[in-house]
Amino acid sequence: MTNIRKTHPLAKIINNSFIDLPTPSNISAWWNFGSLLGVCLILQILTGLFLAMHYTPDTTTAFSSVTHICRDVHYGWVIRYVHANGASIFFICLFMHVGRGLYYGSYLFPETWNIGIILLFTIMATAFMGYVLPWGQMSFWGATVITNLLSAIPYIGTDLVEWIWGGFSVDKATLTRFFAFHFILPFIILALAAVHLLFLHETGSNNPSGIPSDSDKIPFHPYYTIKDILGALLLALTLATLVLFSPDLLGDPDNYTPANPLSTPPHIKPEWYFLFAYAILRSIPNKLGGVLALIFSILILAIIPLLHTSKQRGMMFRPLSQCLFWLLVADLLTLTWIGGQPVEHPFIIIGQLASILYFTILLVLMPIAGIIENNLLKW
């Protein structure tokens with residue numbers, strides 16, 4: 001008798017995705033982040049669901065309802081901090097996952113890569129709207145500043161911003177719609193992630209060497225299921241440490257002050273995972289130019305496949321490109337630091353130089369390095 005997991009219509013899908021999936025035998029720990037992102041997403045949906053049961057999306061009670069969750073709901077503080085810090089862990093995994101894709105040439109699977117970029121934008125939008133919900137000072141002013149950027153769009157900008165706000169400022173209507181979107185988007189992300197996997201399984205996984213691995217495939221289970229479980233346990237340990245020892249480490253103290261439209265915080269800044277993009281935005285004195293640079297800083301990922309000049313797929317055997325890649329990582333860390341600093345000398349010029357370097361590495365230096373490496377190998 002044939003095994004039910006290979007014949008049942010539903011079980012067959014699961015079997016072909018997580019059990020009998022032929023997987024390259026040499027994929028490293030950098031390939032763990034895909035499954036970790038799945039774990040993070042499920043965790044965020046579950047904790048978010050329980051938070052939504054006690055949260056009220058109203059300007060007068062939102063801040064109090066979050067306080068109520070932390071003080072009065074059984075283990076409410078755990079749920080709240082797992083959700084808040086879970087977002088940070090989510091973004092760490094995201095950056096690692098995208099970095100892996102850049103390093104090993106995974107962007108040469110165009111459908112998977114493009115769905116990934118859409119996922120990245122959707123997750124960033126979801127995280128931004130989630131940050132507004134506690135209705136603290138940084139929630140309110142962050143929402144005001146970031147939504148206001150849309151007013152830089154010629155002709156329709158102002159109308160567009162007021163349409164998004166649902167009034168003439170960030171107010172009750174804005175909070176209500178942000179809650180609605182923040183609730184629905186994770187389920188859209190879940191569907192997109194399924195499509196992302198669907199396209200990945202059309203081609204099979206890439207591997208560190210960048211050469212076809214059809215001759216050496218192993219079943220996903222038990223080899224990679226156990227590896228993914230280990231990754232998930234390490235993720236859980238990291239998150240638990242963060243939640244139980246320093247839950248506010250990555251947050252902003254200003255968000256413990258209820259939102260006040262009459263008092264602007266001294267330094268308005270988003271969550272740490274947006275600081276690199278915020279630094280790029282601030283490094284351009286012109287409003288529209290800054291907004292375009294901000295969007296392009298992420299959208300640039302979409303043209304990476306077109307800029308691939310090397311005859312090798314990954315960077316495993318390309319020392320020049322490796323140096324540029326790690327320079328890019330250092331540059332992004334610098335931008336993250338600058339994004340959290342006030343707009344004054346010397347931070348302005350450092351931010352501008354780091355922004356120029358970011359685009360130069362991706363658009364100019366990496367393609368040139370690929371050509372040089374081809375010539376060095378006489379290819």
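Indices start at 1 and increase along the chain as displayed.
Cβ atoms are placed via backbone N, Cα and C, with glycine included.
Residues or ranges marked as heme b b562 binding site by Swiss-Prot on the basis of similarity to another entry: H83, H182. The secondary structure of H83 (heme b b562 binding site), as reduced to three states from DSSP, is helical.
The heme b b566 binding site annotation in Swiss-Prot covers H97, H196 and rests on similarity to another entry. Sequence-distant neighbours of H196 (heme b b566 binding site) (same chain, 6+ residues apart, CB-CB distance under 8 A): T112, I115, G116, L119.
What Swiss-Prot records for H201 is ubiquinone binding site. Within its own chain, H201 (ubiquinone binding site) has N16, S17, L21 as residues 6 or more apart in sequence whose C-beta sits under 8 angstroms from its own. DSSP assigns H201 (ubiquinone binding site) to a helix.
Counting only same-chain residues six or more apart in sequence, the Cβ atoms lying under 8 angstroms from the Cβ of P57 (variant position) belong to L133, L175, T176, F178, F179, A180. Record note (Swiss-Prot) on the natural variant P57 to S: In lineages GB01, GB02, GB03, GB04 and GB05.
Under the DSSP three-state reduction, I89 (variant position) is assigned to helix. According to Swiss-Prot, the naturally occurring change I89 to M is described as follows: In lineages GB01, GB02, GB03, GB04 and GB05.
Neighbour density for P110 (variant position): within 10 A of its CB lie 13 other CB atoms from the protein chains shown. For the natural variant P110 to S, Swiss-Prot gives this note: In lineages GB01, GB02, GB03, GB04, GB05, GB08, GB09, GB10, GB12, GB14 and GB17. The structure shown keeps the original residue.
The Cβ of I123 (variant position) has 24 other Cβ atoms within 10 Å, all protein chains considered. According to Swiss-Prot, the natural variant I123 to V carries the annotation: In lineages GB01, GB02, GB03, GB04 and GB05.
Per Swiss-Prot, natural variant I153 to V is noted as: In lineages GB01, GB02, GB03 and GB05. Here I153 (variant position) comes close to L160, L288, V291: these same-chain residues lie at least six apart in sequence, with C-beta atoms under 8 angstroms from its C-beta.
For the natural variant I368 to T, the note given by Swiss-Prot reads: In lineage GB01. Applying an 8 A CB threshold to same-chain residues 6+ apart, the list for I368 (variant position) reads T309.
Sequence-distant neighbours of N375 (variant position) (same chain, six or more apart, CB under 8 Å from its CB) are absent. DSSP assigns N375 (variant position) to a helix. The natural variant N375 to S is recorded by Swiss-Prot, whose note states: In lineages GB10 and GB12.
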How big is the gap, in Å, between the Cα of H97 (heme b b566 binding site) and that of P110 (variant position), rounded to a whole number? 16
